[in-house]
Amino acid sequence: MDPLGAAKPQWPWRRCLAALLFQLLVAVCFFSYLRVSRDDATGSPRPGLMAVEPVTGAPSGSSRQDTTPTRPTLLILLWTWPFHIPVALSRCSEMVPGAADCHITADRKVYPQADAVIVHHWDIMYNPKSRLPPSPRPQGQRWIWFNLEPPPNCQHLEALDRYFNLTMSYRSDSDIFTPYGWLEPWSGQPAHPPLNLSAKTELVAWAVSNWKLDSARVRYYQSLQAHLKVDVYGRSHKPLPKGTMMETLSRYKFYLAFENSLHPDYITEKLWRNALEAWAVPVVLGPSRSNYERFLPPDAFIHVDDFQSPKDLARYLQELDKDHARYLSYFRWRETLRPRSFSWALDFCKACWKLQQESRYQTMRSIAAWFT
């Protein structure tokens, strides 16, 4: 008997019950773990859970954080500097709207890693196969044929068959269009001061360095100057000291923007810089009037083809010299447009933008067949 007189508790059956409950709890946990593991392994969403978890840390009502991976910076190799002369480069995001920056360099050590190589035709024109980048070409690397010269000045094009993936030139049908100049719209305050007609003390100017007697432009000039005084600057003509060209040409009412080669879209700095930036009305000899009108208003220039002879053109220019209202009509387009001239940095950034937009890989079968 218990000395206190109380009966002993029945401990054995309680211990069995506790052990049974513990085993049941362990079994439930184990099977739950197996189910979760199976769901995670198969990737199927579990009931009541999101397949993609929301971004944490964003305040209520704010837009979700952009989780799109950023594009890698493209590496572009300039196989040579244009005409072997280094030029200043700029951030492409500041040069071309919508473009991301590219790393552009002329360091050939990066050739194996470069996404693209820009090859300036003039710099490899003589014996091109020995001057092109070496083989084997890195997988996926694109080569860009870059040229601003007309077909007669481009030799050995046939040696470039199947080497290049993209074209880059003044031709508007190039993969990368790099004209010598263009007009851009503007609004608000005038982008330029009003034309000071009293400063236009001279009539017609022409600056020319490549003087060939048998060329179309020299022959036309020789016929024109028989009826009209033309001041010619350049080699074997009036000197034009460096840094004074714009100041000198701005004194003239008209400028002869005569191209040295007559080919579609070949409209050079003779018009965009020498004439328009000097506020002289360009008298053009080059591609057709309709070709010029793709890039300029019809009343922004005078085309030699509009006249039956150089004598008729001379008479027309003399009439405009005396009729201020008609002369000033050639500047009306400047109320809404302004001229811009090319830069090497901008051209390279256009290539940067094109490479970002166009990922397909193509091969030019024949540069010569396309360009000439």
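We count from 1, first residue shown onward.
Note: Cβ is positioned from N, Cα and C throughout, glycine not excepted.
On a predicted model such as this, the values are computed, not experimentally measured, just so you know.
While the structure shown retains the original residue, Swiss-Prot records the natural variant R162 to G with this note: In allele B. Of all Cβ atoms in the protein chains displayed, 10 besides its own lie within 10 Å of the Cβ of R162 (variant position).
Around the Cβ of V304 (variant position), 20 further Cβ atoms fall within 10 Å across all displayed protein chains. Among the natural variants in Swiss-Prot, V304 to M has the note: In allele B. The residue drawn here is the original one.
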Statement: R162 (variant position) sits from V304 (variant position) (Cα to Cα, rounded, in Å) at a distance of 40
